[in-house]
Each structure stands twice: as C-alpha cells, then as structure tokens.
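Here is what Swiss-Prot records for this protein:
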BINDING   Pro7, Phe8, Lys9, His10, Glu11, Ile35, Gln66, Lys76, Asp100, Ala101, Leu163, Asp192, Arg218, Tyr220  GDP-alpha-D-mannose binding site
BINDING   Asp102, His217  divalent metal cation binding site
BINDING   Arg131, Ala136, Met137, Ile138, Thr139  (R)-glycerate binding site
MUTAGEN   Glu11 to Ala  Results in a modest increase in the catalytic efficiency coupled with a decrease in the affinity binding value for GDP-Man
MUTAGEN   Tyr37 to Ala  Significant increase in catalytic efficiency. The mutation has little effect on the affinity binding value for GDP-Man, however it shows an 4-fold decrease in the affinity binding value for D-glycerate
MUTAGEN   Lys76 to Ala  Results in a 3-fold increase in the catalytic efficiency coupled with a decrease in affinity binding for D-glycerate and GDP-Man of 15- and 3-fold, respectively
MUTAGEN   Arg131 to Ala  Completely inactive
MUTAGEN   Thr139 to Ala  Results in a modest decrease in the catalytic efficiency coupled with a 1500-fold decrease in the affinity binding value for D-glycerate. The mutant is 500-fold less active when D-lactate, rather than D-glycerate, is the acceptor substrate
MUTAGEN   Trp189 to Ala  Results in a 3-fold increase in the catalytic efficiency coupled with a 7-fold decrease in the affinity binding for D-glycerate compared with the wild-type enzyme. It does not influence utilization of GDP-Man
MUTAGEN   Tyr220 to Phe  Results in a 1500-fold decrease in the affinity binding value for D-glycerate in the presence of saturating GDP-Man
MUTAGEN   Met229 to Ala  Minor influence
Amino acid sequence: MSLVVFPFKHEHPEVLLHNVRVAAAHPRVHEVLCIGYERDQTYEAVERAAPEISRATGTPVSVRLQERLGTLRPGKGDGMNTALRYFLEETQWERIHFYDADITSFGPDWITKAEEAADFGYGLVRHYFPRASTDAMITWMITRTGFALLWPHTELSWIEQPLGGELLMRREVAAMLYEDERVRRRSDWGIDTLYTFVTVQQGVSIYECYIPEGKAHRLYGGLDDLRTMLVECFAAIQSLQHEVVGQPAIHRQEHPHRVPVHIAERVGYDVEATLHRLMQHWTPRQVELLELFTTPVREGLRTCQRRPAFNFMDEMAWAATYHVLLEHFQPGDPDWEELLFKLWTTRVLNYTMTVALRGYDYAQQYLYRMLGRYRYQAALENGRGHPVPPRAALSTA
C-alpha cells in the first residue's frame with residue numbers, strides 16, 4: 001500500500017494533472033498527494049480536478065500547502081518533509097513515492113519498477129536515467145565530487161543521481177529521515193543531498209532502477225538559472241563534511257540501456273549566455289577572496305573580469321578549489337555565493353569545451369573516471385575522507 005507525492009511550485013497544471021492521473025490509476029497506489037509551495041494557478045487546478053480523478057480511479061487525491069518545518073530558505077525541503085510528516089502521522093501506508101511534478105515522460109513503469117524493488121526488500125529505491133553530457137553539472141561537479149573527496153570509501157559517490165527527486169522509501173526509512181534534525185532543518189534544495197547522505201550513513205539498503213526513456217522535463221537556459229540550487233546543494237555538503245559514514249550500505253543498480261540519440265546529442269545549457277555571465281556582478285571583495293585560492297585559479301578568475309576564461313579549471317584545479325570552498329565558503333554571504341557560482345561555472349565550461357565536445361561516450365567515461373581519481377586522491381591524502389575498515393567495505397565492481 002503506497003502513497004505517491006508530487007511536490008510542486010509554479011508548474012504547468014496539465015503536466016502535473018496527467019502525472020496525478022497516471023499515479024492514481026496504478027494498482028499499487030492507494031493515495032496521491034500534491035504538496036504546493038503556495039496557492040497559485042497550479043494549486044487551484046489540482047484542487048478543482050482532484051474530486052473527478054478520485055471518482056474515476058477510486059484512489060483518494062488531495063492537495064495541500066507545504067508547512068514551514070525547516071530553518072533555511074523555504075523550498076523543496078519543506079515540501080518533501082511535509083509529505084513525510086503527513087505519511088507518518090496521518091496514514092498507515094507502507095511506502096511513500098516522490099516524483100517531480102514537471103516530468104513529461106512519467107508513466108506507470110516508474111511506479112511499478114520502484115514497487116518491485118521494494119518487494120525485494122530494499123529500504124530505498126531511487127530512479128536514475130540517461131542525461132545529456134552537459135546536464136547534471138551540479139550532480140557531477142558538486143555533489144558526487146564532494147562525496148568522492150570526503151567519503152571515498154563509501155557508497156555515496158557511486159549513487160548515480162543523488163539529487164534525484166524520484167524515489168520510494170519504506171515506512172521505517174521515512175521515519176528515520178523525518179526524526180533526523182539535520183533533515184528537518186534542510187528546507188531548501190539541499191534536501192536531496194540530506195536524504196541521500198543520511199540513508200547511506202544509516203546503512204539503508206538502496207536499489208537504483210533505470211528509466212531508459214529519460215526524464216523529460218522543462219529545461220533551463222544559462223547556468224545562472226541554477227545558481228540558487230548550486231549554492232544550497234554545496235552548502236548541504238559543507239554542513240556534512242565532518243560527519244563519519246562508518247557502516248556500509250547495500251547498493252544495487254539496474255543495468256542501464258543504450259542512451260537515446262535525442263539525449264546523447266542534447267546540449268544541457270546555453271553556453272553563450274554562460275560565457276557572458278562570468279564577467280558580470282564582480283565586487284572588490286570577491287577579488288580579495290580570490291587570495292585564498294591557488295595561483296592559477298586566482299589569476300584565471302581575475303581574467304574573467306575582462307573576458308571569459310576557463311582553461312585553468314581542470315579537474316585537479318577544481319579539487320583544490322573545492323577544498324578551499326569547504327573551509328571558507330559562507331552560506332548567505334552574497335560575495336561568497338557569487339564567487340562559488342563563478343568558480344563552478346569555469347569548471348563546467350572547461351569540462352564542456354575539453355571533454356563533452358568529444359562525444360557522449362567519451363564524456364561519460366571521463367566523468368566516472370574523474371570520480372575514481374578523486375576517490376583515490378582522497379584516500380591517499382592524510383586527513384581527507386572518512387574510511388571504513390577494509391573488511392567492511394563492499395565490492396563496487
């Protein structure tokens with residue numbers, strides 16, 4: 001018996017309502033809940049349509065506003081945690097699903113695959129899917145890089161899409177997350193990082209099911225569209241950097257299929273707009289803060305005041321930069337947040353121009369090997385990462 005949840009904010013009503021109908025008609029789903037950020041056009045559309053969908057499918061459908069549960073910017077975290085609270089306190093269902101509201105390729109298989117994995121005993125089921133080689137740059141350059149550098153011996157950096165909003169969890173896992181103060185506090189985009197980290201830290205068994213058609217959803221323009229998400233996802237990693245992950249988590253993955261051509265050939269962001277953005281919004285204090293970084297990074301970013309530059313930010317320069325950011329970055333400080341954005345942008349542009357342009361397969365191989373090099377570097381450096389006893393480590397072959 002399962003509850004399906006769609007958190008939403010300013011989505012196209014027709015897309016969300018299609019997904020609600022798909023979920024409500026699924027034989028494994030006993031209730032559908034939409035969690036709105038505010039009472040807007042989408043909220044009212046769901047509110048009007050819910051009774052008809054309930055009658056047609058026999059599945060209760062409802063919509064409610066997210067509660068203010070966290071202490072950071074009100075956002076996705078409050079929405080997902082509101083759903084956890086409802087699930088635990090107002091229902092007796094055994095499982096809860098989360099799906100992003102803007103998915104245009106959502107179908108019953110998303111639910112079926114997750115349910116079947118849960119039937120096999122996994123506590124958390126995550127969906128993963130093919131992405132364009134220049135998409136998911138926060139995932140690759142912030143979250144998975146941070147996991148590899150800080151916890152190289154754990155499963156964290158092996159999880160395909162740790163920021164994915166498509167997942168199923170059993171009731172006991174939902175309770176464990178909701179009772180964790182770190183999770184409830186994270187009211188913003190960092191919630192996905194916290195869900196991933198805490199479940200691995202607590203040894204929850206994880207299965208990743210593959211969605212071959214990919215996650216079709218609304219796209220963004222320049223990297224500037226992702227600035228808030230970038231800042232909040234990095235801040236989430238920074239807040240966890242001294243945590244220890246001492247027990248291995250069982251982690252299995254469904255084997256991926258061939259990547260569709262329309263995904264392999266897609267460009268994930270507007271390169272021209274992003275290049276121009278590097279030269280904007282500079283302050284004297286940002287230039288002063290560059291003194292904390294290595295000489296190539298400092299001089300390279302200073303150049304960006306006059307013209308776009310990014311050749312200096314290769315993967316090793318980014319690793320060194322990442323450690324400086326972990327130590328010195330201050331969430332809520334406008335200059336630090338802008339500098340983080342510029343540094344990350346140069347890394348993404350460097351990767352795009354030196355790796356992604358060589359083709360999809362080459363780029364994917366590079367990204368996985370990059371994480372491997374980061375894990376190895378972290379394991380060798382004294383004081384970096386939090387290794388577990390070798391006898392406890394699971395094979396990742």
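In case you wondered, yes, glycine gets a Cβ from its N, Cα and C as well.
At each noted site, the model still has the original residue.
Since this is a predicted model, take the numbers as computed values, not measurements.
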Sparsest-packed of the listed mutagenesis positions (Tyr37, Trp189) - C-beta count within 10 angstroms: Tyr37
Fewest Cβ neighbours within 10 Å, where candidates are the mutagenesis positions Lys76, Arg131: Arg131
Candidate with sparsest Cβ neighbourhood (10 Å radius) among Gln66, Thr139, the listed recorded positions: Thr139
Spatial neighbours of Ala136 ((R)-glycerate binding site), counting only the recorded positions Tyr37, Lys76, Asp102, Leu163 and Cα distances within 10 Å: Leu163
Rounded distance in angstrom between the Cα atoms of Glu11 (mutagenesis position) and Asp102 (divalent metal cation binding site): 6
Cα within 10 Å of Gln66 (GDP-alpha-D-mannose binding site) - qualifying recorded positions among Tyr37, Lys76, Asp102, Met137, Ile138, Thr139: Tyr37, Lys76
Residue from Pro7, Lys9, Met137 whose C-alpha is spatially nearest that of Arg131 (mutagenesis position), among the binding-site residues: Met137
From Tyr37, Asp100, Leu163, the recorded positions whose CA lies within 10 Å of that of Thr139 (mutagenesis position): Leu163
Between Lys76 (mutagenesis position) and Asp100 (GDP-alpha-D-mannose binding site): CA-CA distance (Å): 10
Position of peak Cβ density within 10 Å, selected from the recorded positions Glu11, Asp100, Asp102: Glu11
(R)-glycerate site, defined by Arg131, Ala136, Met137, Ile138, Thr139: further same-chain residues with Cβ within 8 Å of the Cβ centre: Asp135, Trp140, Met141, Leu163, Gly268
Which same-chain residues, if any, lie at least 6 apart from Lys9 (GDP-alpha-D-mannose binding site) yet have Cβ under 8 Å of it: Gly36, Tyr37, Glu38, Gly75, Lys76, Gly79
Binding-site residues compared (Ala136, Ile138) - the one with the fewest other Cβ atoms within 10 Å: Ala136
By Cα-Cα distance, the member of binding-site residues Pro7, Met137, Leu163 nearest Trp189 (mutagenesis position): Leu163
Distance, Asp102 (divalent metal cation binding site) to Pro7 (GDP-alpha-D-mannose binding site) (CA atoms, angstrom): 10
